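Enquirer: Submitted below is the structure of interest, expressed as structure tokens.
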Amino acid sequence: MFSEQAAQRAHTLLSPPSANNATFARVPVATYTNSSQPFRLGERSFSRQYAHIYATRLIQMRPFLENRAQQHWGSGVGVKKLCELQPEEKCCVVGTLFKAMPLQPSILREVSEEHNLLPQPPRSKYIHPDDELVLEDELQRIKLKGTIDVSKLVTGTVLAVFGSVRDDGKFLVEDYCFADLAPQKPAPPLDTDRFVLLVSGLGLGGGGGESLLGTQLLVDVVTGQLGDEGEQCSAAHVSRVILAGNLLSHSTQSRDSINKAKYLTKKTQAASVEAVKMLDEILLQLSASVPVDVMPGEFDPTNYTLPQQPLHPCMFPLATAYSTLQLVTNPYQATIDGVRFLGTSGQNVSDIFRYSSMEDHLEILEWTLRVRHISPTAPDTLGCYPFYKTDPFIFPECPHVYFCGNTPSFGSKIIRGPEDQTVLLVTVPDFSATQTACLVNLRSLACQPISFSGFGAEDDDLGGLGLGP
């Protein structure tokens, strides 16, 4: 792939100067379509209740699940609503899960005067053996028991369950299924290798010199300022860069100034100001050479709830001079040379990690694809806008590349769907912690990590640069 292309050319760094300097034209993007319009907010009204988004989600998902249930259990299976259930009668029910969790943080529990409880300490996971599942439809709810993995499932998941109502009033689940992968348009064949670079978690403003050096190495490689002719030729095959959130460090979110007297903070500025200036300079270097899509993340200066709206262009006076810079939403979807990308900055996957037993971020990514919903835990444990007409987080179409940013480590996997769908799953690691980005080959849907690290004290040769996969 990328490294193999670089190795095909002779090393030129130590060769005598030449009058004819090699020039490499960047591979053009034949077609590009930004398909993130469903995530753009027109009106911003927070006066509505969140019950509407659950009702809309169930209405939109019900046809997919009824069809999937008949494929899974046979066309003769009866699909009923909860109000139509009869004791001991086996049937299928479609509904939305609610997971009752004793350890789930609750502001009502914390402020309750009669309980006088101390706030719960933060946990990495909130699952407990006493967790229970409740299935809801438009009219009723019923507790579930039987063959169903309580610890793995989360609130907001729409699924179909097969079983019967028992004398204790609970629904005994014998089997269950999800909507599975959405239909997918095949990607057109490409005749040459071209790459999309995925980066997340630059963490600017954190004060780490190693991270800053790695970021500059990344910029220099992409723009062809680093390496010999082999590396520069390979860099010319990078057709687009996607920055998947957390461009600023968590340390820029300090709110200590709120608790200080005004005369102490009158001449100080927010820590994020210098970080945004630094980001503007980095985007200037990148967008002068290659198209760049910038997604916001948890620590970036935009709205906190999903879908996060694009960063404001006034923060980047230098980089916005180039039309190659695109400020996009989180989640973000686009079609690049016929390959459909869909990704988030990682909040959806991190939230499911906290409220389920799934440990692997790549497994969670695949699970959301099977459930056919980007963020089922929103709005219960993850903030989102109170939509009431449609739920934009439902997959209308299966992507070819599905990624999430700011994960602890790199991972990639190709999965197949029941209708020959092919999807590349990518977990993009936090760059400030790992100095690692990901390259996706649009022609083959292969993915490889590429690492950028500075010289350590133990490095005695150029091998310490750590540039490459």
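In case you wondered, yes, glycine gets a Cβ from its N, Cα and C as well.
Original residues only.
Feature list, courtesy of Swiss-Prot:
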- L217 to W: Loss of POLD3-binding in a yeast two-hybrid assay (MUTAGEN)
- G224 to W: Loss of POLD3-binding in a yeast two-hybrid assay (MUTAGEN)
- E231 to W: Loss of POLD3-binding in a yeast two-hybrid assay (MUTAGEN)
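Are these features on the surface or tucked inside, and what touches them?
Expert: A 10 Å cutoff on Cβ-Cβ distances gives L217 (mutagenesis position) a total of 20 other Cβ atoms nearby, all chains included.
Under the DSSP three-state reduction, G224 (mutagenesis position) is assigned to coil, being neither helix nor strand. Over all protein chains present, the Cβ of G224 (mutagenesis position) has 20 other Cβ atoms lying within 10 Å.
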Enquirer: Calculate the distance in Å between the alpha carbons (Cα) of G224 (mutagenesis position) and L217 (mutagenesis position), and round it to a whole number.
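Expert: Pair distance, Cα basis, whole Å: 10 Å.
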